[in-house]
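Q: Checked Swiss-Prot, it gives:
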| type | residues | note |
| --- | --- | --- |
| VARIANT | Ile29 to Met | In strain: CD-1 |
| VARIANT | Ile145 to Met | In strain: CD-1 |
| MUTAGEN | Ser170 to Ala | No effect on sumoylation nor on DNA-binding and little effect on binding KAT2B. Greatly reduced DNA-binding, binding to KAT2B and activation of the RARB promoter; when associated with A-185 |
| MUTAGEN | Ser185 to Ala | No effect on sumoylation and little effect on binding KAT2B. Some reduced DNA-binding. Greatly reduced DNA-binding, binding to KAT2B and activation of the RARB promoter; when associated with A-170 |
| MUTAGEN | Thr208 to Ala | No effect on sumoylation |
| MUTAGEN | Lys238 to Arg | Abolishes sumoylation. No effect on activation of OCT4 but activation not suppressed by additional SUMO1. Enhanced interaction with KAT2B; when associated with A-210 or E-210 |
| MUTAGEN | Glu240 to Ala | Abolishes sumoylation |
| DOMAIN | 333-577 | domain 'NR LBD' |
| MUTAGEN | Ser461 to Ala | Little effect on PKC-stimulated protein stability nor on activation of RARB reporter |
| MUTAGEN | Ser568 to Ala | Greatly reduced PKC-stimulated protein stability and activation of RARB reporter |
Amino acid sequence: MATIEEIAHQIIDQQMGEIVTEQQTGQKIQIVTALDHSTQGKQFILANHEGSTPGKVFLTTPDAAGVNQLFFTSPDLSAPHLQLLTEKSPDQGPNKVFDLCVVCGDKASGRHYGAITCEGCKGFFKRSIRKNLVYSCRGSKDCVINKHHRNRCQYCRLQRCIAFGMKQDSVQCERKPIEVSREKSSNCAASTEKIYIRKDLRSPLAATPTFVTDSETARSAGLLDSGMFVNIHPSGIKTEPAMLMAPDKAESCQGDLSTLASVVTSLANLGKAKDLSHCGGDMPVVQSLRNGDTSFGAFHHDIQTNGDVSRAFDTLAKALTPGESSACQSPEEGMEGSPHLIAGEPSFVEKEGPLLSESHVAFRLTMPSPMPEYLNVHYIGESASRLLFLSMHWALSIPSFQALGQENSISLVKAYWNELFTLGLAQCWQVMNVATILATFVNCLHSSLQQDKMSPERRKSLMEHIFKLQEFCNSMVKLCIDGHEYAYLKAIVLFSPDHPGLENMELIERFQEKAYVEFQDYITRTYPDDTYRLSRLLLRLPALRLMNATITEELFFKGLIGNVRIDSVIPHILKMEPADYNSQIIGHSL
């Protein structure tokens, strides 16, 4: 870092200087001096002055007749700072004050979203966060960002904004018109201040949690030693965005950060309207949602005929639908030769041919972007909701699943959504950064222990569930399971006939047997030397039944949708037309 004296010499000799600050490592800011042209050719001397400090430099002419100027910087300032003093200014006070933008070095207009920035960087950051824009860098993600080149790489500019303290949570949602209802918008449906144990995850978290009992301490120590739980800190988080989104898909995968919350909010608003028009009737729809009751009767019929359900999922479509259509098959291709039965038909048709095709192998998850500096409940809940929706879309893309009829399809997904979701966590382990999410849960439980906000029994059940999740995902990752194997494992789980209340259980059992036969054939052809691979994979499925669906909801979804049960949302998703899903299963390839 150049000294003040060196900077002064550069300013005098060249009328142009360069300042390199600690806050802007590798970033150069050009300062054009305010010297009067009439003073050119005169000799300036670095003069000592009473009260001068190492941070001050006085410039004067030999005859002391020139314009005295003082350039100084202060190490306690959060941004580069430049002041000019002249003899003409009253009481030798500062007549010009410059605060430099920490992002690009332009003249700052104040503190915006937690950092001193110019109006340009302020507006750029606000637009990027409000619209959830995703950028990609054409270089090596270390582009120079300054006043003249700040618009060349939006990715590096946004990363620089976040790195220098601009807070995404400080950006408010766009305000609605006055005539619109004052209820929170979908983007505000899940506040970052409301998390499942009421702790703000934006603050740095402790590296190693401690626990009450010795047994819990031993288990947690082994968990951390395995390397699956990582410390939560800014540098660890910031190195990951490149793997969350492929650069060529980045621009086409933009969407709101509250898909599940938007669906629940839309359904709740529809329910309120229905309740107002039928006052004094049965249980309100909103209460039915919270209780998990899905027998809405006429309500379902009305909102489906009016197309309101489809509009309720507009946000989901934006989040999952890209501009490219080549990455997935067209609805006509996917449904060719497959039966489509209306709910309530007495007959069931078994589809000929294989249960799963190559189109069912792809399982592409689009993560919310940009990734926050510290994980919060909104980001975790949104990531989990996208995985849940994608799992349901995958099930609906199977013709044999549609052949079961609407009621059986709903019953199967309601019974086994937790198992499908857990398999999805293992499959998307790296893309979702599940190890960091689980470590966040552990740290939050540790904090609740210190603050005595949770009963020991509840804390123990949550911790055991987290350990089961970690152990299951860890074992699946070690087996190096490919996309075909995950697809067959999900099909075997989905077509389980042992759930009470299912109709035509014989057909469901035949579908499961068909999935097993195709799975066995694939393993034999692909891994001929691994005799026990099929057995090892199938033996992982019983562990899925140990996962408590209620605890999964509390960990991953409660902060986003409150007390609304996943069971109550599933029927609305599955009653959409199958063709609507084929164009939405798209994103970052695993």
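Going from the start of the chain as shown, residues are counted 1 onward.
The backbone N, Cα and C atoms fix where each Cβ goes, glycine too.
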Q: Provide, as an integer number of angstrom, the distance between the C-alpha atoms of Ser568 (mutagenesis position) and Ser461 (mutagenesis position).
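A: So the Cα of Ser461 (mutagenesis position) lies 24 Å away from that of Ser568 (mutagenesis position).
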Q: Can you tell me whether DSSP puts Ile145 (variant position) in helix, strand or coil?
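A: Looking at the DSSP assignment, Ile145 (variant position) belongs to neither helix nor strand, so coil.
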Q: Could you give the Cα-Cα distance between Ser170 (mutagenesis position) and Ser461 (mutagenesis position), in whole Å?
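A: One finds 34 Å between the Cα atoms of these residues.
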Q: Would you say which of the mutagenesis positions Ser170, Ser461, Ser568 has the most Cβ atoms within 10 Å of its own Cβ?
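A: Of Ser170, Ser461, Ser568, the one with the most crowded Cβ is Ser568.
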Q: What does the structure give for the C-alpha distance between Ile145 (variant position) and Ser461 (mutagenesis position)? Integer Å is fine.
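A: Spelling it out, the Cα of Ile145 (variant position) and the Cα of Ser461 (mutagenesis position) are 49 Å apart.
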Q: Please work out the mean pLDDT for the residues of the domain 'NR LBD' (333-577).
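A: Value for the domain 'NR LBD' (333-577), mean pLDDT as a whole number: 83.
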Q: Is Ser568 (mutagenesis position) helix, strand or coil when read with DSSP?
A: helix
Q: If you draw a 10 Å sphere around the Cβ of Ile145 (variant position), how many other Cβ atoms fall inside it, taking every protein chain shown into account?
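A: So the number of other Cβ atoms within 10 Å of Ile145 (variant position) is 24.
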